[in-house]
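Novice: Could you have a look at this structure, given as structure tokens, before my questions?
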Amino acid sequence: MGPTCSSNFLRFANLTAEMQSLEINILKGYPYEHPTMIDMVTRSPQNLAQNLVSLLRGFEWGQVGAVLCEECYEGDELASEIYFSTIEDIFENNNIALKETVRIGKRENSVNISDAITIFEPSARVILLFLGNKLNDYTEFMTAMSMNNYTTEEYTPVIVISKNSLELTFPWKENDAIAELFDKAIIVYNNCYDKSKISSFLSSYSFSTIEETIISLQMYEGYHLLGYYLYTAITNTTLFNYVQPEKAISSMSIPGPFGEIFINSNGQRIAGYDVLVVDKSLNSNNFIMPLGTISTDKKCPDQACLNFVLNSTSSFEPLKDVPLCGFHGEICDQTGVIIAIAVIMGVLLMFIIILTTIRKCCNGSKGRSISNPWVIPFQDVRFIDLTNTEGSQHMSIQSLQRNMEEKQRLQSLARTKHIATVDQVYVLADKYVMRDKLRYDKIDINLLYQMKSHLQHDNLNSFVGITIDKASHMYIIWNQCFRGSLHDHIFTKERQRGTATRFEGLFLRDILKGLEYIHASAIDFHGNLTLHNCMLDSHWIVKLSGFGVNRLLVKWKTSGQIFTEDHTPVIKSEELHYFDPAMKKIWKNYADRNERALITPQFGKKCDMYSFGVILHEIILKKKFVEQLFDSPREEDDSVLIDDENDAIASRFPLPIIIPEGIEMHNDLIKMLENCFGSVRPDIALARKIIDTVLKMSGSLVDLMIKNLTAYTQGLNETVKNRTAELEKEQEKGDQLLMELLPKSVANDLKNGIAVDPKVYENATILYSDIVGFTSLCSQSQPMEVVTLLSGMYQRFDLIISQQGGYKMETIGDAYCVAAGLPVVMEKDHVKSICMIALLQRDCLHHFEIPHRPGTFLNCRWGFNSGPVFAGVIGQKAPRYACFGEAVILASKMESSGVEDRIQMTLASQQLLEENFPQFVCSNRGGRTIEGIGRILTYWLEGVNAGEQVKVVEFQNDLNDELSRIMKKDGELLAAATALKPKDKMTLAKEKVIAERKNEEERLQRQQTLQEALEEHEEEIEMNEVLVDEDEGEGKPKEVDLTSIVSTQMEELEDEPAGRTIGHGRLDSQASTIPDN
């Protein structure tokens, strides 16, 4: 029974075949046929292919296409889809033509898939899909079919799911719209272990995964099959076939625990799959319609065959695998169809021509003719809903509030103004409500005719006409300028431009050109000149709009024919200050014929110059002529021509004119501005001459904008240059900080995006140091005092390390770790660098006074070890360069097991020093028991020979944060530096030690005391015997180091013996390790 590991399948199959033993495969299907093997897997490639063949035959399909995603089954070790070549072979043997096979990736999007599957258009309409074990895996493909308009009337996708998951999961449960994508898709699903059949088995056992459940079910059936076969063979010996048991088993009818088991003559299990179809019209049963189960029959040459018959109760009708007229229409004769289409097109064309003719006739009868070109049929106007025209700028969260405010403004605006199209041209329509049919006299008709037909100028906006709808609304229509009005660009913050101060001359010049043309035309004067009616076209040319309209509106409002939709005044209050008070007085009394007679062409032109004065004031000073005035809706049908209260406010101006500070204005311009509001007003010619002289600008507005953009570009280049320099400076600071945190080579690799892999360094030395008594010192000091102390000490340590070629790995409180030999590889000098660092650090502490405790100095322990380590960068957001290995652990142990003011090292480091750098003086500490490592031999680093000592410049007491300089030449003696200054306490201690060591009697006495102590402590006897032997065999060095130590009380000998304070450190009882002079 087995195997239980897929990698052992062939090995077990060959072994059982050689042994002629029966093997029952329960793990996964394979495309191989092995004697003496019974394959219990329902997911084998052979069973999958036989199910598909029976389905295709049942629907009478002989040619298909396939889409395969091999990556989709990479994580599924039991998948049979990876043996697709076996499925192709079985198709070929059963005369199923596989026309095209498209292979796609696991994360292919629908756009790419839609391009790839176009290969099926000339060859296949039934497409087998092998894209995964879940229906969710097929959503992108179904979307691609929808994108290509592959309808359910043309193509049939067949989703193949060979994995038995005990229950299908439908992706449209949460979103019904997905069911439309899968509509009419056929699902071939392995449901051999239906939950209703295996419920008792599952209730008896529990499994962690579906795969484990399926394998257990197949194992259970395998044991049942074997038992049934053996039981039957005992009672019927003719069935027992020792050489080919699969032949005997295939001939049997085997009632399994979950249903009958069918084995074919090749020993492979044959089991039928379920066939389903997705139907979006079904509101129940998850949009699924069962089409039947592929049944198994033993009445065939292979002893087990599959057969599919569509359920008799199903209404599903499968499509053909080949279109009725072929893939290219080659089967059907298209001549008749072409003739029929041509006839239909001809009839439609005649109908369109007749309809167009009738429409033109109707339009002519409605007044859109040469005589009344200003009358626009309402059906020719296509209105646009401003409140629903949203662009991409409305989609961001930040603009949501602004979008809502804009909607409210547009909804209010839409009550009186509408954007529309007439003859495919965008227009703006002012809306009014009619109480009665409008009455036109000859003057009105002539005015409208002139406005429509004769007023054509570069600085005039085109008047389109007037239209009336069936709901008694009148619309006055003008061409739409989408850059808005000058009022928008001057007083609306969102549309102001910093360069607007340079454009006022061009704006005023365009206004005067248009106004001059109107004054010379048949309509004589504008009558409605405001900033709101000074429009800007796409070329930034000012076009005057609204001319002549006020004459009609005042007449119609006075006679009670019109009012506004929002019941506000016909003449908006925000525009009242543009009109001459004399003109407004006449409008209010327009019903009086004598008052109307006062509006002469000459009077109208003077009123236009008044309006121009207001515009000049607002353009030059960028300031409202009057405070903002607002209209309030009145009662229904009670709107007025002019709001008297607002008009009283507007009429208090314009005099006196006040020029704000900071704005320079030419005297001629001021004089003309004052004259515009006086009794003797300038004419157009004089106004143009003054504007052209005072605000002279060459070229058009576009030319000026190009110049401004050029100047802005040059300034922008300089700004970019300056910002780039600042950025580079900041990057340099960042790089310097990064170089402090990581080695230079590692930092450069990380900056360039190069992965820094861990690396093994065969030759490296690691040094650890730790302040003795730091915890008690912290408890007796303020936090800032501790920080100042550590900062001063580590600044000195860092400078020593940088000068000696080491690298500081980390600093944790008072603990300090230094490495040499990484990341810069050193063959042998790494141990020399560490020795120099340790000695210089020790000497530095002898002169480093605790800032907040004058006269008190720090004591440290040092320990180092040499050997192979591996190092690399840890972390991404806060990367740290760290090293690891047994050598690092042992170096840490050397520090923790050391003695204050002493430098301890391992045998490996001592041997490197002895072989390559004999100038360093070492002494044998002896064997030490190190926790977690065992007993090892350690040494003290005492110093350097007198002829090779390193000269160190004294640390200045008043420079707490910096070490001034350390001499790099090893040949200069430390004695040369100390000769220029009084002897310090360490020098006195050295002399004392030498004197004591010369005393032979004291040395013999100490040795005798040591022997007595060793007799009481067995382990210490062995250690000291080694020390005595080494002292006798190695001889005595010629020089004595500054940090040599003498013992004073041998009876206090311990792992960390007590001693007496000398200088700034502690001298311990280790006299036996110090040779005589």
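Backbone N, Cα and C atoms are what each Cβ position is placed from, and that goes for glycine too.
What you see is the original sequence, not a version with the noted changes.
The following feature annotations were taken from Swiss-Prot:
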BINDING   D770, I771, D814  Mg(2+) 2 binding site
BINDING   D770, D814  Mg(2+) 1 binding site
DOMAIN    355-695  domain 'Protein kinase'
DOMAIN    765-895  domain 'Guanylate cyclase'
MUTAGEN   D770 to N  In ks67; constitutive dauer formation at 25 degrees Celsius
MUTAGEN   G806 to E  In m84; constitutive dauer formation with mild defect in dauer recovery. Mild inhibition of chemotaxis responses to some volatile attractants
MUTAGEN   S866 to F  In m87; temperature sensitive constitutive dauer formation with severe defect in dauer recovery. Loss of chemotaxis responses to non-volatile and some volatile attractants
MUTAGEN   G867 to R  In p169; temperature sensitive constitutive dauer formation with severe defect in dauer recovery
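Help me picture where these features are in the structure shown.
Specialist: Neighbour count (other Cβ atoms within 10 Å of the Cβ, all protein chains): 20 for D770 (mutagenesis position). In the three-state DSSP reading, D770 (mutagenesis position) counts as strand.
The Cβ of D814 (Mg(2+) 2 binding site) lies under 8 Å from the Cβ of D770, I771, F774, L790, each on the same chain and at least six residues away in sequence.
Predicted-model confidence for the domain 'Guanylate cyclase' (765-895) is 87, expressed as mean pLDDT.
Cβ neighbours within 10 Å of G806 (mutagenesis position), excluding its own Cβ and spanning all shown chains: 25. G806 (mutagenesis position) falls within neither a helix nor a strand when secondary structure is assigned with DSSP, and so counts as coil.
The DSSP secondary structure for S866 (mutagenesis position) is strand.
Taking Cβ-Cβ distances under 8 Å and a sequence separation of 6 or more, the neighbours of G867 (mutagenesis position) in its chain are A764, G885, E886, A887, L890, A908.
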Novice: Between the Cα atoms of S866 (mutagenesis position) and G806 (mutagenesis position), what distance do you get, rounded to the nearest Å?
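Specialist: For S866 (mutagenesis position) versus G806 (mutagenesis position), the Cα atoms are 14 Å apart.
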Novice: Quick check: with D770, I771, D814 left out, which same-chain residues have Cβ atoms within 8 Å of the centroid of the Mg(2+) 2 site Cβ atoms?
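Specialist: Neighbours within 8 Å of the Cβ centroid, excluding D770, I771, D814: S769, V772, F774, G813, A815, Y816, C860, R861.
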Novice: Do you know which of the recorded positions I771, S866 has the most other C-beta atoms within 10 angstroms of its C-beta?
Specialist: S866
